[in-house]
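Here the structure comes first, spelled out in structure tokens, and everything after it is commentary.
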Amino acid sequence: MATFSRQEFFQQLLQGCLLPTVQQGLDQIWLLLTICFACRLLWRLGLPSYLKHASTVAGGFFSLYHFFQLHMVWVVLLSLLCYLVLFLCRHSSHRGVFLSVTILIYLLMGEMHMVDTVTWHKMRGAQMIVAMKAVSLGFDLDRGEVGAVPSPVEFMGYLYFVGTIVFGPWISFHSYLQAVQGRPLSRRWLKKVARSLALALLCLVLSTCVGPYLFPYFIPLDGDRLLRNKKRKARGTMVRWLRAYESAVSFHFSNYFVGFLSEATATLAGAGFTEEKDHLEWDLTVSRPLNVELPRSMVEVVTSWNLPMSYWLNNYVFKNALRLGTFSAVLVTYAASALLHGFSFHLAAVLLSLAFITYVEHVLRKRLAQILSACILSKRCLPDCSHRHRLGLGVRALNLLFGALAIFHLSYLGSLFDVDVDDTTEEQGYGMAYTVHKWSELSWASHWVTFGCWIFYRLIG
């Protein structure tokens with residue numbers, strides 16, 4: 001790659017990665033986009049509500065079959081089981097808990113090889129959306145935010161809403177009901193769809209081309225110096241960390257691709273808006289890439305990774321688990337996230353590590369903010385905060401230090417998502433030996449740094 005001239009490099013990049021990636025991406029999603037738009041137009045016709053719900057069920061079923069063929073039966077079975085439990089518990093005040101337990105048992109049975117591992121993991125995205133919607137609806141019914149148990153066609157319409165069933169994101173039952181009302185088409189709506197779709201394709205290109213093309217082209221200047229380094233240990237350590245960062249960035253952009261694509265499909269189908277005085281603001285946001293790549297803190301990374309899911313975990317898991325204590329609630333929240341994403345050792349290890357990293361970072365920065373009276377909390381302070389030091393050089397330096405530490409943690413955690421691993425291994429999940437090997441190569445650095453931060457927090461307490 002380093003022997004290419006600049007013109008040859010960009011020509012190879014265009015023909016070997018950019019164009020094929022965009023073409024394959026559009027080939028995969030054009031039918032889903034068409035179905036979303038067709039449903040959007042259908043709901044503008046003023047049909048009876050039950051026909052609107054039935055149409056989105058039909059669109060959702062067709063989309064599932066297009067992507068997963070007959071494997072979609074496992075998603076259908078989960079949705080039927082959820083409505084059965086909801087109907088049987090319709091007079092209970094703990095419907096959210098009953099639905100959560102039912103879904104937990106179902107997902108655990110699937111993870112324990114009731115179904116072929118590769119098949120099960122292919123379905124986990126759609127299963128996750130169905131599970132999140134069912135649980136949120138149960139708790140909203142318990143809290144009185146939804147007045148009555150939906151009819152079967154309303155319930156299935158919500159779960160199989162064509163704009164979210166394949167790629168997400170999670171939306172509330174209220175947002176779904178607003179979507180099927182068939183709001184007017186507008187320039188703002190079309191602009192939002194086009195922007196989200198363009199960003200999705202850009203992130204897909206970056207995710208696919210970072211490893212084989214972009215990263216090796218831009219890094220060699222530093223890499224050549226490393227290769228001339230007489231100290232092999234230092235050279236090897238730096239190369240391993242660069243590879244870890246490469247894997248992390250590629251994984252990040254694959255997540256942004258799904259996030260922006262889910263924005264496009266949900267908005268195209270009519271969801272994801274807020275009502276202003278004289279117009280609708282199409283403002284659905286799933287991911288904030290800049291907050292992840294240039295973070296203030298790991299807490300900001302976690303919330304910006306997937307905003308709807310972060311809201312769901314906070315509102316329906318963390319708040320309900322707070323009675324167990326803050327740290328226990330954090331662990332329960334990350335455990336729920338691991339189960340929803342498809343329980344595998346490497347994912348559980350990443351999420352458990354994230355739980356400790358974010359908790360230690362939060363309490364340490366909170367303690368330092370109190371001692372120094374400075375705006376160095378994990379989240380940005382409000383304009384009327386009581387801290388004496390807000391924008392000074394020392395405050396900026398500390399925030400930059402914690403931001404650099406967050407990038408360090410992200411590189412370490414992202415090293416598990418190796419861009420060179422074959423698809424079958426990725427679908428089955430990485431085992432314990434692989435996880436231990438990858439983190440051993442990096443000397444377990446992130447865990448040791450987190451432990452050191454916790455010791456420091458205890459010492460200054």
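Start at 1 and count along the chain as shown; that gives each residue its number.
Using the three backbone atoms N, Cα and C, a Cβ is placed for every residue, glycine included.
Around the Cβ of His341 (active site), a 10 Å sphere holds 17 further Cβ atoms from the protein chains shown. Annotated active site per Swiss-Prot: His341, in sequence order, evidence recorded as experimental evidence.
The number of other Cβ atoms within 10 Å of the Cβ belonging to Ser136 (mutagenesis position), over all protein chains shown, comes to 23. Quoted from Swiss-Prot, the note on mutagenesis experiment Ser136 to Phe is: Impaired acyltransferase activity.
Among the mutagenesis experiments that Swiss-Prot reports, Ser172 to Ala is described with the note: Does not affect acyltransferase activity. Look at Ser172 (mutagenesis position): DSSP puts it in coil. Its Cβ placed at the centre, Ser172 (mutagenesis position) has 20 other Cβ atoms within 10 Å.
Listed in Swiss-Prot as a mutagenesis experiment, Trp305 to Ala is described as follows: Impaired acyltransferase activity. In this structure, Trp305 (mutagenesis position) is part of a helix by DSSP.
Where Swiss-Prot documents Tyr316 to Ala as a mutagenesis experiment, the accompanying text is: Impaired acyltransferase activity. In sequence order, Gly96, Val135, Ser136, Phe139 are the residues near Tyr316 (mutagenesis position), counting only same-chain partners six or more apart with C-beta under 8 A. DSSP gives Tyr316 (mutagenesis position) a helix state.
For the mutagenesis of Tyr334 to Ala, Swiss-Prot gives this note: Impaired acyltransferase activity. Impaired ability to interact with WNT3A. The structure shown keeps the original residue. Counting every protein chain shown, the number of other Cβ atoms lying within 10 Å of the Cβ of Tyr334 (mutagenesis position) is 24. The secondary structure of Tyr334 (mutagenesis position), as reduced to three states from DSSP, is helical.
Listed in Swiss-Prot is the mutagenesis experiment Ser337 to Ala, annotated as follows: Abolished acyltransferase activity. Impaired ability to interact with WNT3A.
Here the Cβ of Leu340 (mutagenesis position) has 22 other Cβ atoms within 10 Å, regardless of which shown protein chain they belong to. The annotation that Swiss-Prot gives for the mutagenesis experiment Leu340 to Ala reads: Abolished acyltransferase activity.
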Residue pair Trp305 (mutagenesis position), Ser337 (mutagenesis position) - Cα distance, angstrom, rounded:
13
Round to the nearest Å and give the CA-to-CA distance linking Leu340 (mutagenesis position) with Tyr334 (mutagenesis position).
10
For Tyr334 (mutagenesis position) and Ser172 (mutagenesis position), what Cα-Cα distance in Å is obtained after rounding to a whole number?
21
For Trp305 (mutagenesis position), list the number of other Cβ atoms lying within 10 Å of its Cβ atom.
20
Roughly how many Å lie between the Cα atoms of Ser172 (mutagenesis position) and Ser337 (mutagenesis position), rounded to a whole value?
18
